[in-house]
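**Student:** Got a structure for you, written out below as structure tokens; questions coming shortly.
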Amino acid sequence: MNNTIINSLIGGDDSIKRSNVFAVDSQIPTLYMPQYISLSGVMTNDGPDNQAIASFEIRDQYITALNHLVLSLELPEVKGMGRFGYVPYVGYKCINHVSISSCNGVIWEIEGEELYNNCINNTIALKHSGYSSELNDISIGLTPNDTIKEPSTVYVYIKTPFDVEDTFSSLKLSDSKITVTVTFNPVSDIVIRDSSFDFETFNKEFVYVPELSFIGYMVKNVQIKPSFIEKPRRVIGQINQPTATVTEVHAATSLSVYTKPYYGNTDNKFISYPGYSQDEKDYIDAYVSRLLDDLVIVSDGPPTGYPESAEIVEVPEDGIVSIQDADVYVKIDNVPDNMSVYLHTNLLMFGTRKNSFIYNISKKFSAITGTYSDATKRTIFAHISHSINIIDTSIPVSLWTSQRNVYNGDNRSAESKAKDLFINDPFIKGIDFKNKTDIISRLEVRFGNDVLYSENGPISRIYNELLTKSNNGTRTLTFNFTPKIFFRPTTITANVSRGKDKLSVRVVYSTMDVNHPIYYVQKQLVVVCNDLYKVSYDQGVSITKIMGDNN
């Protein structure tokens, strides 16, 4: 060894008491044995709007504790005609609500979307929940007997506070019967389809077939002690209102804020969807691909099959077509002598006043080149220059034809419109498919009448992404960084006498152009507060809401 290294050790002070960093004293743990346990549930249709509910009862004298719940769901074979695919992470999006109860009431519960949010940084959990090209890509059936999707099973990890530190945090049964209840979303929320797919029959025949698995622990001479858990509580604000309030807040560990689009029953049809590939570029490429067949047409005469309001012009020899204040260059090779190239100049357009600004999708293309195939009667596009963005891809079809639009907005062909897709994904956030557009310009949180926090930038979102290693567009105020399980979580504590028992959130939405159709997508503010509870095992399993620092 180097002399400097040797001397630095020899010269050390031996009189100082030092901790051993090369060995530890091993301790003999509680005697226990874990096992993977699976059970079937009892299905009912007692949920809101006749939603399916699965109940799983866990009562075994040899199961002392449990955690790490996994829900298995069978997806059936899909046959028929039309376009069809499952939404990404379909297993999570099947779930509306999960609760764990004992004879003393609900121990813990969570909304399906918050469960998904909690697992969004777990790539393995997301993969097993139904994220694959086989499930998520849009497949096509051409005859009634065509198989569109093969049967499959997805596995949904139900992340709970009882998983945080394995055995330490596990839910102890204390000789109690534990019931896990899962409420499912409507089938329309988990599929993407076009109008030719027979969804009515599929919906009638679709049956949720769940199985619950968990790790059960048999423990010898268990010594159960009280513990703390956080339980999320979600409040959804009124449509287009910038405020939402959570009441009866006594001890909260965090507060999260995000927005959701509200499409309603008629606004959930879109022009395109990329399927399994979910990057922003994939959304844009899928959208552009759908538009091109209507935008550039090779025909032996003026194109047919379009509405009378469509403005389709023949491309001149120099390839330059002027659309209002923009020029589009079009060059298609190998066009037969008896045919011409046409450009659709008002494919999709929107405006709130005549003779004012017009939002015209055709103008967003600046150069289009390709080659016409006489064998397939189609154009193979080689280079497309455009400014289409994720917001464009996220505009519901209904907004192009809404009463707010003073123009005939949707001038696509009937053939193209028939390929539009119904998308009712329940977990979409923001106003675009990727939640890229930050529509909150200012956030203020009040605890009672006092301002707890305010920001004019997305700092709380940036910190949430850094701390959770996920990018879901949620703004979060965290009041607890205390190591879990071994310490009582730190909370913001109420003072009821001073009116400090509610958290009020107010946002200022970002300014948007009223001539852009996305401006009219309705939105809702969502606030999620994590309340602190104490779990006791004196007489079965029960929880008590923490009301202050002294609990």
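Even glycines carry a Cβ here, placed using N, Cα and C.
Substitutions noted, but not modelled.
As the structure is a computational prediction, the values presented were derived from the model and not from experiment.
Heads up, here are the entries from Swiss-Prot:
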{"type": "MUTAGEN", "residues": "Asp25 to Asn", "note": "Confers 60% resistance to rifampicin"}
{"type": "MUTAGEN", "residues": "Thr30 to Ile", "note": "Confers 50% resistance to rifampicin"}
{"type": "MUTAGEN", "residues": "Met33 to Ile", "note": "Confers 20% resistance to rifampicin"}
{"type": "MUTAGEN", "residues": "Thr243 to Met", "note": "Confers 30% resistance to rifampicin"}
{"type": "MUTAGEN", "residues": "Thr511 to Ala", "note": "Confers 35% resistance to rifampicin"}
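Are these features on the surface or tucked inside, and what are their neighbours?
**Tutor:** Around the Cβ of Asp25 (mutagenesis position), the same chain contributes no residue under 8 angstroms that is 6 or more positions distant in sequence. Secondary structure from DSSP puts Asp25 (mutagenesis position) in coil.
Under DSSP, Thr30 (mutagenesis position) is assigned to coil, being neither helix nor strand in the three-state scheme. For Thr30 (mutagenesis position), the same-chain residues lying six or more positions away in sequence with a CB closer than 8 A to its CB are Thr167, Val219, Lys220, Asn221, Val222, Gln223.
Cβ neighbours within 10 Å of Met33 (mutagenesis position), excluding its own Cβ and spanning all shown chains: 10.
According to DSSP, Thr243 (mutagenesis position) sits within a strand segment. Of all the Cβ atoms in the protein chains shown, 13 others lie within 10 Å of the Cβ of Thr243 (mutagenesis position).
The local packing around Thr511 (mutagenesis position), expressed as other Cβ atoms within 10 Å of its Cβ over all shown chains, amounts to 9.
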**Student:** Express the distance between the Cα positions of Thr243 (mutagenesis position) and Thr511 (mutagenesis position) as a whole number of Å.
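**Tutor:** Taking the Cα atoms only, Thr243 (mutagenesis position) lies 17 Å from Thr511 (mutagenesis position).
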**Student:** May I ask for the distance between Met33 (mutagenesis position) and Thr511 (mutagenesis position), taken between their Cα atoms and rounded to an integer number of Å?
**Tutor:** 59
